[in-house]
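Take a look at the structure set out below.
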Amino acid sequence: MPTPHEAEKQITGPEEADRPPSMSSHDTASPAAPSRNPCCLCWCCCCSCSWNQERRRAWQASRESKLQPLPSCEVCATPSPEEVQSWAQSFDKLMHSPAGRSVFRAFLRTEYSEENMLFWLACEELKAEANQHVVDEKARLIYEDYVSILSPKEVSLDSRVREGINKKMQEPSAHTFDDAQLQIYTLMHRDSYPRFLSSPTYRALLLQGPSQSSSEA
């Protein structure tokens with residue numbers, strides 16, 4: 001004879017713990033989600049980082065390629081002895097001579113101040129540009145390469161000139177860097193030019209004659 005408890009189970013059915021888990025129509029239609037592949041975590045930590053590194057390298061290569069149009073070299077004819085001697089007459093004559101700029105730039109490289117000449121040349125090229133779209137792009141590159149405090153080739157400019165450039169960069173023009181170019185020109189004239197005239201480089205040219213060609217690497 002069943003006990004009262006067993007009789008109650010017969011009437012009400014099995015307890016919840018005894019019932020098999022019910023399955024919804026959604027559960028029966030969809031297969032169980034696969035277990036997480038341990039390789040997924042490895043891809044997130046390794047492959048994605050490698051992909052980001054590739055993107056950074058591609059961005060850097062693109063930026064460097066954009067900087068190539070900036071004037072970085074000049075090829076010039078062999079200077080005559082008279083031309084070499086004229087460089088000592090004034091800094092203007094040196095800077096107006098392609099061969100003079102080439103030799104002077106090589107000298108600045110030995111003093112780790114070549115960026116001054118590069119900046120001056122870039123400003124000269126900018127002033128000769130008439131296309132506004134090209135002016136905007138070149139002005140941005142000049143700023144990033146020679147004016148920004150984050151650049152390894154930053155030139156020495158006072159705060160007044162820097163503030164003026166920052167304002168002009170809102171609407172760049174071919175003359176955005178005129179004040180800065182003059183300041184760097186004056187710096188090279190007063191600081192580097194006297195040392196250049198007394199350097200072995202210039203003295204050798206005075207004695208050498210016209211046999212050696214002058215070009216910038």
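Glycine is no exception: its Cβ is also placed from the backbone N, Cα and C atoms.
Nope, none of those substitutions made it into this model, it's the original residues.
Model, not experiment: these values are computed from the prediction.
Per Swiss-Prot, the feature domain 'RGS' maps to 90-206.
In Swiss-Prot, a published mutagenesis experiment is listed as Ser151 to Ala, annotated Diminishes gap activity towards G(i)-alpha3 and autophagy in colon cancer cells. Under the three-state DSSP scheme, Ser151 (mutagenesis position) falls in the coil class. Non-local neighbourhood of Ser151 (mutagenesis position): Glu144, Asp145, each in the same chain, at least six residues away, with C-beta under 8 Å from its C-beta.
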Note to self: I'm checking region-level scores; what's the whole-number mean pLDDT for the domain 'RGS' (90-206)?
What the structure shows: 97
